[in-house]
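Asker: Sending over a structure as structure tokens; questions will come in a sec.
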Amino acid sequence: MAVPTELDGGSVKETAAEEESRVLAPGAAPFGNFPHYSRFHPPEQRLRLLPPELLRQLFPESPENGPILGLDVGCNSGDLSVALYKHFLSLPDGETCSDASREFRLLCCDIDPVLVKRAEKECPFPDALTFITLDFMNQRTRKVLLSSFLSQFGRSVFDIGFCMSITMWIHLNHGDHGLWEFLAHLSSLCHYLLVEPQPWKCYRAAARRLRKLGLHDFDHFHSLAIRGDMPNQIVQILTQDHGMELICCFGNTSWDRSLLLFRAKQTIETHPIPESLIEKGKEKNRLSFQKQ
């Protein structure tokens, strides 16, 4: 975490070299709460795979029915959250205020209060993006904070959830059952889920670098039974255990992470897959759909 170190009652900031060392050493932040995460995983790599019109196609009746409500779990310092917001609303670079908040509202949460504070300070769309400090695995706090946000719009669930490179950190810190519960909570909270799972090689790298830094190893790493092809493992858990269906794979980022879109099966009648989106996938030969 990018938290100042207290020495002799004073606050001493990390030097640029120290901070850069921590940024480039995954495992230094055991919850994935790296400072300046976007330096080595820039938002543009995800955006190039995602159709800008995706939300309009999934929710053609908004904003007549109120804004689209999104949940971004593990938002870090908000760079990707802001980039997704601008991308899906086709907002030009440099725009800092917009009436688009009537179309799309995004609740962004992270376990690290320092990163959340930075996100709040730097967000160019404070009316549309809300940042909160939340340990998503704390059931009581999660229920209170998420329900408070949803109640403002008379809703009980989010339209879409974003889970971008978070599953590994939940898995390493909470074990197999923790990952299963995390995905259960997310699937119960959202009509759609966009998930970017980390592959197993990232688990090994995170554990190795943690040991290299002389820090305590992840409690669950060696006992995990869910391992191997992690994107497929995530698909199996969500589709077989949590009532979701995989409707789209948008391809892989340059760091070999797939972007997977799921839909809750109980929303099939109210949220049919847009034919235009299916055709676009066929034309570009990079989107795959499974229709029940």
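Placement of Cβ uses the backbone N, Cα and C atoms for every residue, glycine included.
Keep in mind the model is a prediction, meaning the values are calculated, not measured.
In case it's useful when we look at the structure, here is the feature table from Swiss-Prot:
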- ARG46, ASN76, ASP110, ASP135, PHE136, MET164: S-adenosyl-L-methionine binding site (BINDING)
- 53-274: domain 'Bin3-type SAM' (DOMAIN)
- TYR37 to Ala or Phe: Abolished O-methyltransferase activity (MUTAGEN)
- ARG46 to Ala: Abolished O-methyltransferase activity (MUTAGEN)
- ASP72 to Ala: Abolished O-methyltransferase activity (MUTAGEN)
- ILE111 to Gly: Decreased O-methyltransferase activity (MUTAGEN)
- ARG118 to Ala: Slightly decreased O-methyltransferase activity (MUTAGEN)
- ASP135 to Ala: Decreased O-methyltransferase activity (MUTAGEN)
- SER165 to Ala: Decreased O-methyltransferase activity (MUTAGEN)
- ARG208 to Ala: Strongly decreased O-methyltransferase activity (MUTAGEN)
Asker: Out of ARG118, MET164, ARG208, point to the one nearest ASP72 (mutagenesis position) in space (Cα versus Cα); all of them are recorded positions in the record.
Answerer: MET164
Asker: What subset of the mutagenesis positions ARG46, ILE111, ARG118, SER165, ARG208 lies within 10 angstroms of PHE136 (S-adenosyl-L-methionine binding site), using C-alpha positions?
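Answerer: Taking ARG46, ILE111, ARG118, SER165, ARG208 one by one, the ones whose Cα falls within 10 Å of PHE136 (S-adenosyl-L-methionine binding site) are ILE111.
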Asker: Three states by DSSP: which one describes PHE136 (S-adenosyl-L-methionine binding site)?
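Answerer: SS state of PHE136 (S-adenosyl-L-methionine binding site) = coil.
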Asker: Compare the C-alpha of ASP135 (mutagenesis position) with the C-alpha of each of the recorded positions ARG46, ASP110, ARG118, ARG208, and give the closest one.
Answerer: ASP110
Asker: Which of these recorded positions has the least crowded Cβ, counting other Cβ atoms within 10 Å: ASP72, ASP110, ASP135?
Answerer: ASP135
Asker: Nearest to ILE111 (mutagenesis position) by Cα, among ARG46, ASN76, ARG118, MET164, ARG208 (recorded positions)?
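Answerer: Closest by Cα: ASN76.
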Asker: Looking at the mutagenesis positions ARG46, ARG118, ARG208, whose Cα is closest in space to that of MET164 (S-adenosyl-L-methionine binding site)?
Answerer: ARG46
Asker: Return one of helix, strand or coil for ASN76 (S-adenosyl-L-methionine binding site), based on DSSP.
Answerer: coil
Asker: If you measure ASN76 (S-adenosyl-L-methionine binding site) to ARG118 (mutagenesis position) at Cα, how many Å is it?
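Answerer: Here the two Cα atoms lie 9 Å apart.
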Asker: Rounded to a whole number, how many Å is the Cα of ARG46 (mutagenesis position) away from the Cα of ARG118 (mutagenesis position)?
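Answerer: Between the alpha carbons of ARG46 (mutagenesis position) and ARG118 (mutagenesis position) there are 22 Å.
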Asker: Could you tell me which of these mutagenesis positions, ARG118, ARG208, has the fewest other Cβ atoms within 10 Å of its Cβ?
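Answerer: Per-residue Cβ counts within 10 Å for the mutagenesis positions ARG118, ARG208 bottom out at ARG208.
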Asker: When you put SER165 (mutagenesis position) at the centre and draw a 10 Å sphere around its Cα, which of the recorded positions ASP110, ARG118, ARG208 have their Cα inside it?
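Answerer: None, since no candidate lies within 10 Å.
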Asker: In angstrom units, rounded to an integer, how far apart are the Cα atoms of ARG118 (mutagenesis position) and ASP110 (S-adenosyl-L-methionine binding site)?
Answerer: 11
